[in-house]
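According to Swiss-Prot, the features are:
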{"type": "MUTAGEN", "residues": "I9 to A", "note": "No effect on beta-tubulin binding"}
{"type": "MUTAGEN", "residues": "R16 to A", "note": "No effect on beta-tubulin binding"}
{"type": "MUTAGEN", "residues": "H22 to A", "note": "Decreased beta-tubulin binding; when associated with A-23"}
{"type": "MUTAGEN", "residues": "S23 to A", "note": "Decreased beta-tubulin binding; when associated with A-22"}
{"type": "MUTAGEN", "residues": "E25 to A", "note": "No effect on beta-tubulin binding; when associated with A-26"}
{"type": "MUTAGEN", "residues": "K26 to A", "note": "No effect on beta-tubulin binding; when associated with A-25"}
{"type": "MUTAGEN", "residues": "K49 to A", "note": "Decreased beta-tubulin binding; when associated with A-50"}
{"type": "MUTAGEN", "residues": "E57 to A", "note": "Loss of beta-tubulin binding"}
{"type": "MUTAGEN", "residues": "D64 to A", "note": "Decreased beta-tubulin binding"}
Amino acid sequence: MATIRNLKIKTSTCKRIVKELHSYEKEVEREAAKTADMKDKGADPYDLKQQENVLGESRMMIPDCHKRLESALADLKSTLAELEETDEKEGPEIEDAKKTVADVEKQFPTEDA
């Protein structure tokens, strides 16, 4: 049985993952610039290799965040649908959840959307 509390949790989860994804994207940009700068300045090969590893790890997190976001979004949609079936169609939590779903789908279009 879906509850408003579960809906709030799933909404917050989606928001947190979106924030995390943006953070990783910024980190990749920052680390890529740092790596390019190190290459231009002729940095020590060991340091350059370590920096490339850092950049690679940051890049690996983006697809992981996308998968988690798709899963969290699916959970949120199903919880929202369950609540609407039980005639709870209004309220600040439901509006927030609908807004979050719309925002996530607009920013990150999925294959099924």
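For all residues, glycine too, the Cβ spot is worked out from N, Cα and C.
None of the listed substitutions appears in this model.
Comparing S23 (mutagenesis position) with R16 (mutagenesis position), their Cα atoms are 10 Å apart once rounded. E25 (mutagenesis position) has D64 as its nearest neighbour among the mutagenesis positions I9, R16, K49, D64, going by CA to CA distance.
On a Cα basis, H22 (mutagenesis position) lies 10 Å away from R16 (mutagenesis position). For the pair formed by D64 (mutagenesis position) and I9 (mutagenesis position), distance between Cα atoms is given as 20 Å, rounded to the nearest Å. Mapped onto three states, the DSSP output places H22 (mutagenesis position) in helix. For the recorded site, E57 (mutagenesis position), the DSSP three-state label reads helix. Neighbours of E57 (mutagenesis position), defined as other CB atoms within 10 A of its CB across all chains, total 13. Using Cα positions, the member of the mutagenesis positions I9, K49, E57 nearest to K26 (mutagenesis position) is identified as E57.
If you measure from the Cα atom of H22 (mutagenesis position) to that of E57 (mutagenesis position), you get 15 Å. Looking at I9 (mutagenesis position) and E57 (mutagenesis position), their Cα atoms lie 28 Å from each other.
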